[in-house]
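Quick look at what Swiss-Prot lists:
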MUTAGEN   C35 to A  Slow diazotrophic growth, normal [2Fe-2S] EPR signal
BINDING   C35, C62, C106  Fe cation binding site
MUTAGEN   D37 to A  Increases stability of iron-bound protein
MUTAGEN   C62 to A  Slow diazotrophic growth, normal [2Fe-2S] EPR signal
MUTAGEN   C106 to A  Slow diazotrophic growth, normal [2Fe-2S] EPR signal
MUTAGEN   C137 to A  Slow diazotrophic growth, loss of [2Fe-2S] EPR signal
BINDING   C137, C139, C172, C175  [2Fe-2S] cluster binding site
MUTAGEN   C139 to A  Slow diazotrophic growth, loss of [2Fe-2S] EPR signal
MUTAGEN   C172 to A  Slow diazotrophic growth, loss of [2Fe-2S] EPR signal
Amino acid sequence: MWDYSEKVKEHFYNPKNAGAVEGANAIGDVGSLSCGDALRLTLKVDPETDVILDAGFQTFGCGSAIASSSALTEMVKGLTLDEALKISNQDIADYLDGLPPEKMHCSVMGREALQAAVANYRGETIEDDHEEGALICKCFAVDEVMVRDTIRANKLSTVEDVTNYTKAGGGCSACHEAIERVLTEELAARGEVFVAAPIKAKKKVKVLAPEPAPAPVAEAPAAAPKLSNLQRIRRIETVLAAIRPTLQRDKGDVELIDVDGKNVYVKLTGACTGCQMASMTLGGIQQRLIEELGEFVKVIPVSAAAHAQMEV
């Protein structure tokens, strides 16, 4: 379980500036629902002074994503665009009295959304470096340019650091070799030598290997407490049942539609449909499920029309 500061909890349970800003003239979209994290930042900018008058956010992600987005909107209000662009992802984390290392990618996403919103306001196009050859992590659609920029901005030195800040390498691990290559080049540029960290899984194998034959056999079932699909579905339903009364008090509800691998499809109904807080509701559900199941899952909203098609 991650240790969150009181400020992170405050911005998660009582987020500031949730929802789209009315009359926004700057919009920044980053992330992807299919990858489990998405953020839209909307700004209202005074065209004569370039001062940010108001800011709002809509996000689909974990509690740290909500807290980081909430913090960012508070930080930028009253600043000029150029002043706001000086805010780093570390500044966002510091504003929240710190984030767990595994959640630093949420602050990076906030900074990217701010850059995208400013570019949108100025009519600029953010360089698209997501060419096929530049894509490093296919699981989370992270390109080489983002990996390099994040390594430089945060002085990262390990694959684990890169995963914490960008999510690259957090899926199938096939991109670890490419990440190590980039780390080798970037560390060399700042006069350092990259040393690959030992893989924790290998240490476990070394310890177990000398054990007598009966011990590993006895340990095998206990070492793999994987839930069956039926058990997973039951746990998911239990979590939704616990959340449902809160939604029903606001005349909303949530329904489990399907579970496909790590994808959990749900349908929001009643007042939850089209609610500005819907993305936050989904993010909260996803966080609860991850904690309950002990594995990463993506909560994906299904519209009424899509649900009807699934039933046919």
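Keep in mind that glycine also has a Cβ here, set from the backbone N, Cα and C atoms.
Those substitutions? Not in this structure, it's all original residues.
Ranking the recorded positions C106, C137, C139, C172, C175 by how many other Cβ atoms lie within 10 angstroms of each Cβ puts C172 at the bottom. Secondary structure from DSSP puts C106 (mutagenesis position) in a helix. Between the CA atoms of D37 (mutagenesis position) and C62 (mutagenesis position) there is a gap of 8 Å. Taking the Cα atom of each, C137 (mutagenesis position) and C175 ([2Fe-2S] cluster binding site) are about 6 angstrom apart.
Sitting within 8 Å of the Cβ centre of C137, C139, C172, C175, and not among those site residues for [2Fe-2S] cluster, are the Cβ atoms of I136, K138, F140, V142, A168, G169, G170, G171, S173, A174.
The recorded positions shown are C62, C106, C172, C175; of these, the one with its CA atom nearest the CA of C139 (mutagenesis position) is C172.
When other Cβ atoms within 10 Å of the Cβ of D37 (mutagenesis position) are tallied across all protein chains shown, the result is 23. A simple way to gauge crowding: the CB of C62 (mutagenesis position) has 23 other CB atoms within 10 angstroms, across all the protein chains here. Looking at C106 (mutagenesis position) and C175 ([2Fe-2S] cluster binding site), their Cα atoms lie 21 Å from each other.
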